[in-house]
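Engineer: Before I ask anything, let me first share the structure, which is written out below as structure tokens.
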Amino acid sequence: MTNIRKSHPLIKIINNSFIDLPAPSNISSWWNFGSLLGICLGLQIITGLFLAMHYTSDTATAFNSVTHICRDVNYGWILRYLHANGASMFFICLYLHVGRGLYYGSYIYSETWNIGIILLFTVMATAFMGYVLPWGQMSFWGATVITNLLSAIPYIGTELVQWIWGGFSVDKATLTRFFAFHFLLPFIISAMVMVHLLFLHETGSNNPTGIPSNMDMIPFHPYYTIKDILGLLIMLTVLLALVLFSPDLLGDPDNYIPANPLNTPPHIKPEWYFLFAYAILRSIPNKLGGVLALVLSILILAIIPLLHTSKQRSMTFRPMSQCLFWLLTANLLTLTWIGGQPVEQPYIIIGQLASILYFTTILILLPLFSTLENHLLKW
């Protein structure tokens with residue numbers, strides 16, 4: 001009799017994806033972040049669902065409903081802070097996952113990579129709309145500033161912004177539709193994750209050497225399930241430490257002030273995970289140029305497979321490319337810092353230099369150094 005795990009139409013899919021899946025024997029902890037992202041998504045959907053049971057998407061009551069969740073709902077405070085800080089964990093895992101893909105050449109699997117980029121954009125859109133829902137000062141002004149960027153689009157910009165707002169300013173209609181989309185998008189993300197995994201399992205996983213590992217595979221369970229559980233425990237420890245000891249560490253104090261269209265906060269800035277893109281946006285004096293740079297700062301990932309000039313897939317044995325990769329990492333951290341600073345010298349010039357360096361490193365230096373390494377190795 002065949003094992004039900006291998007014969008049942010539904011269980012068979014789970015078996016081939018998570019149990020009997022052949023995996024390279026040498027993948028490191030950098031390959032943990034995919035499963036951590038899945039867990040983050042599940043956690044966000046569950047906590048979000050319970051929060052939605054008590055939240056009201058009306059400008060008059062939204063702020064008070066969040067206060068009510070924290071004060072009156074049983075364990076509402078932990079749900080709210082798990083959801084808010086869970087988003088931060090989500091983005092930490094997301095950026096590390098993308099960084100891993102860049103370092104080890106995972107972008108060679110172009111379908112998986114491209115679905116991943118679409119996922120990144122969708123998660124960013126979801127997080128942005130979620131930040132608007134508590135209807136604090138930073139929620140309101142963040143929504144106003146970021147949606148207003150679309151007015152830079154020639155001809156249709158102004159109409160497009162008013163269409164998104166549902167009126168002539170960010171108001172009740174905007175909040176209601178943002179709540180609707182914020183609720184809907186995670187389920188669309190879940191479906192896209194399945195497509196992401198479908199394409200990944202067509203080719204199999206990459207590994208740190210960048211060399212095909214078809215002749216040395218091991219079953220995913222128990223080897224990588226136990227490894228993923230360790231990653232999960234570490235992530236949960238960090239998340240719970242954040243939620244229980246310092247839940248507002250990554251938030252903005254201005255968001256504890258109810259939204260007031262008549263009073264602009266001194267420094268409008270998004271959540272920390274968008275600061276690098278915000279710094280790139282601010283570093284260009286022209287509005288349309290800034291918006292284009294903002295979009296391209298993420299969309300540039302789509303052309304990375306075309307810029308791969310090295311004869312080796314991974315950066316493991318390419319010290320010059322490694323130096324550039326860590327320069328890029330330091331550069332992104334610099335941009336994140338600049339995005340949170342006021343628009344004054346020396347922050348303006350540092351932001352402009354870091355933005356130029358970001359695009360130069362990816363578009364010119366990485367392909368150039370890869371070609372140079374090929375010549376040095378006489379390939």
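For all residues, glycine too, the Cβ spot is worked out from N, Cα and C.
Source: prediction; values computed, not measured.
According to Swiss-Prot, the record shows the following:
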BINDING   His83, His182  heme b b562 binding site
BINDING   His97, His196  heme b b566 binding site
VARIANT   Thr122 to Ala  In strain: Isolate 4183
BINDING   His201  ubiquinone binding site
Engineer: Looking at the recorded positions listed here (His83, Thr122, His182), whose Cα lies nearest to that of His196 (heme b b566 binding site)?
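Structural biologist: Considering only the listed recorded positions, the nearest one is Thr122.
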Engineer: Quick check: of the binding-site residues listed here (His83, His97, His182, His201), which one has the Cα closest to that of Thr122 (variant position)?
Structural biologist: His182
Engineer: Enter the number of other CB atoms within 10 angstroms of the CB of His182 (heme b b562 binding site).
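Structural biologist: By my count, 21.
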Engineer: For His83, His196, His201, listed as binding-site residues, tell me which one has the smallest number of other Cβ atoms within 10 Å.
Structural biologist: His201
Engineer: Taking Cα atoms as reference points, rank the binding-site residues His83, His182, His201 by distance from His97 (heme b b566 binding site) and give the first.
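Structural biologist: The smallest Cα gap between His97 (heme b b566 binding site) and any of the binding-site residues is with His201.
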Engineer: Looking at the recorded positions His97, Thr122, which sits with the largest number of other Cβ atoms within 10 Å of its Cβ?
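Structural biologist: Of the recorded positions His97, Thr122, the highest Cβ count within 10 Å belongs to His97.
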